[in-house]
Amino acid sequence: MTAQRSTTNPVLEPLVAVHREIYPKADLSILQRAYEVADQRHASQLRQSGDPYITHPLAVANILAELGMDTTTLVAALLHDTVEDTGYTLEALTEEFGEEVGHLVDGVTKLDRVVLGSAAEGETIRKMITAMARDPRVLVIKVADRLHNMRTMRFLPPEKQARKARETLEVIAPLAHRLGMASVKWELEDLSFAILHPKKYEEIVRLVAGRAPSRDTYLAKVRAEIVNTLTASKIKATVEGRPKHYWSIYQKMIVKGRDFDDIHDLVGVRILCDEIRDCYAAVGVVHSLWQPMAGRFKDYIAQPRYGVYQSLHTTVVGPEGKPLEVQIRTRDMHRTAEYGIAAHWRYKEAKGRNGVLHPHAAAEIDDMAWMRQLLDWQREAADPGEFLESLRYDLAVQEIFVFTPKGDVITLPTGSTPVDFAYAVHTEVGHRCIGARVNGRLVALERKLENGEVVEVFTSKAPNAGPSRDWQQFVVSPRAKTKIRQWFAKERREEALETGKDAMAREVRRGGLPLQRLVNGESMAAVARELHYADVSALYTAIGEGHVSAKHVVQRLLAELGGIDQAEEELAERSTPATMPRRPRSTDDVGVSVPGAPGVLTKLAKCCTPVPGDVIMGFVTRGGGVSVHRTDCTNAASLQQQAERIIEVLWAPSPSSVFLVAIQVEALDRHRLLSDVTRALADEKVNILSASVTTSGDRVAISRFTFEMGDPKHLGHLLNAVRNVEGVYDVYRVTSAA
């Protein structure tokens, strides 16, 4: 031992120190040899950070050592990129380090290509997945590999960061979850969250930190009550607060539609006992202190989740009437909950020095339900593609399997209804669905399906049959939601098309104009192109939906025919939305001067709403006035085609000048958000002209405010004031046409 310690490479000392705590008799010479080979093979390679590439496999090995993995796994981790990224062959690696290490390295290499989408030969996939299920260390290495990559992701280009973060959320984090590796899963999710939604992440962090003092006081009170009662009941246990995970908080805000203040996970405790019987006794103690909430007790000790996770969960009405989540488990169960399948690798008991897995360890792994399911799928799948699809589904969401009357299997998300089933069969079957029979009995269309049920749907033969708007309230599958939404969007477009045609006819007749001469295919196509619509039908639809007014289109048609004098000015301002309110000005002073032409009439263009500080240009209108635009106005290119009409203009604001400003506010939706933002604006003494807010499906509120202000230099202070409103993660100026 002493000799071995003295010859260990200093770079490996941290890894060796952690590994020795669990495996004091581990053979460290093979670790040393693996590091030397990896260091030599990666010698000419650098990470994106500029660090030597060897730092990556070394970091992965350290993560696995902290998880308690065996020596063989650490060796494979050190070598896991050599076959793919260097000239080192799998045959040479296997000959030097043995079949077990070779199998692990080969599995990690193939898993990279398969699960994340690259092509691979069918039978190779089947063999690799089978081996993966029989030796889950392949999966554990892959998860650790991605964890280190996510920790160092800041050195990659933003688009690659986003792609990797999405892969991590969709595949790797769920994989860690299925392996029971909770601590790794949470870190992967939070790292991905910070990359994909940085502003939302920062706002959640800020909100959690803001509640920390009151939360800590509350938890201290709860912990003291539990500890005192457990001690009085002679139950030996440790009580601790549970860590907060930002992605989990954000998901609950979205999926359950909760405000931040209503999320139970912010207040939770964990009780760690010595014996299983003490866990059940501790539940009794907790329920004697506070009223349990109905339906919130889960016994994962008797029925382990995924065959790995064991714990008792309960939610009670705690002090001050707040929901309190409590987890109760033994210390061994907690180690498994944190490290999952990795916690089973205590090879000092399960494995001999010859590197062979003992039968008792193999049986322990085989008890894991998800691993058995992988092997079952491998046996049943007709081809590797079918098998891989099953794996992808299982990683993504909880699924149920139901049958058609002919015995075909349909996979659906948990909570699906006969309508989801109908759309899974075919889009037209979904659209025409009018009833359903489950296991031979008629059921309501909103009835939730369960595993193994036989579902039959009835369809309408009416030519105008279509979905009901009510279905949107209970379908859960993405396919059904998308198809129903597309149906009604198409229906609305058709109605808007006819409405738009009628509006155009009324507007032309109101002006006493020749309808046939003015509104024809050629002239309307020209205006559609000018207004950036795909075709004439799209233009009519936009009119019917109120995106552009019929009056504006008629004015453009007149300009095409050389009609009214102000046609070109209308062209310059065609992007002004019909809903933008007019500015009630108390003065004609727009704060702009024209060098060499004092007293000339000027006005600020509505399409880009310039304010002092913006770079501007003047455009001489047909009436002799000057329209002032930002140089980055959406209409700048068309204006500059008439260079003779572009003139210099300068800002010259006076105390009486008033400017129109529009801002967009993005925030995590909550009760009274609009009221609080409006109050912040009012406190800044601006005259609010209009406000609108829309809320997306992911609980993000997008608000638009248009207001008048005298001194735009004050805008930065105003934006900061709005940004300080709770839940707001971004606020910025937009043009009125944006």
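Keep in mind that glycine also has a Cβ here, set from the backbone N, Cα and C atoms.
Here the original residues are kept at every noted site.
Computed from a predicted structure; not experimentally measured.
Sequence annotations record features per position, and here Swiss-Prot assigns domain 'HD' to 53-150 based on sequence analysis. Summarising model confidence by region, the domain 'HD' (53-150) averages a pLDDT of 79.
Among the features that Swiss-Prot reports, Mn(2+) binding site is placed at H56, H80, D145, with the record citing sequence analysis. Cβ neighbours within 10 Å of D145 (Mn(2+) binding site), excluding its own Cβ and spanning all shown chains: 23.
A mutagenesis experiment is reported in Swiss-Prot for this position, D81 to A, and the note states: Loss of hydrolytic activity. D81 (mutagenesis position) falls within neither a helix nor a strand when secondary structure is assigned with DSSP, and so counts as coil.
According to Swiss-Prot, the mutagenesis experiment G241 to E carries the following note: Loss of ppGpp synthase activity. Taking all protein chains in view, 16 other C-beta atoms sit within 10 angstroms of the C-beta of G241 (mutagenesis position).
Record note (Swiss-Prot) on the mutagenesis of H344 to Y: Loss of ppGpp synthase activity.
Swiss-Prot lists 398-459 with the feature domain 'TGS', giving sequence analysis as the kind of evidence.
In the three-state DSSP classification, C633 (mutagenesis position) falls within coil. Experimental mutagenesis is annotated in Swiss-Prot for C633 to A, with the remark: Altered association with RAC components.
If you look up Swiss-Prot, you'll see 662-736 marked as domain 'ACT'. Per-class residue totals from DSSP over the domain 'ACT' (662-736), listed helix then strand then coil: 23 helix, 33 strand, 19 coil.
If you measure from the Cα atom of G241 (mutagenesis position) to that of D145 (Mn(2+) binding site), you get 29 Å.
DSSP classifies G241 (mutagenesis position) as strand under the three-state reduction.
For the pair formed by H56 (Mn(2+) binding site) and C633 (mutagenesis position), distance between Cα atoms is given as 48 Å, rounded to the nearest Å. When the Cα atoms are compared, D145 (Mn(2+) binding site) and D81 (mutagenesis position) turn out to be 10 Å apart. Counted within 10 Å of its Cβ, the other Cβ atoms near C633 (mutagenesis position) come to 25, all protein chains included.
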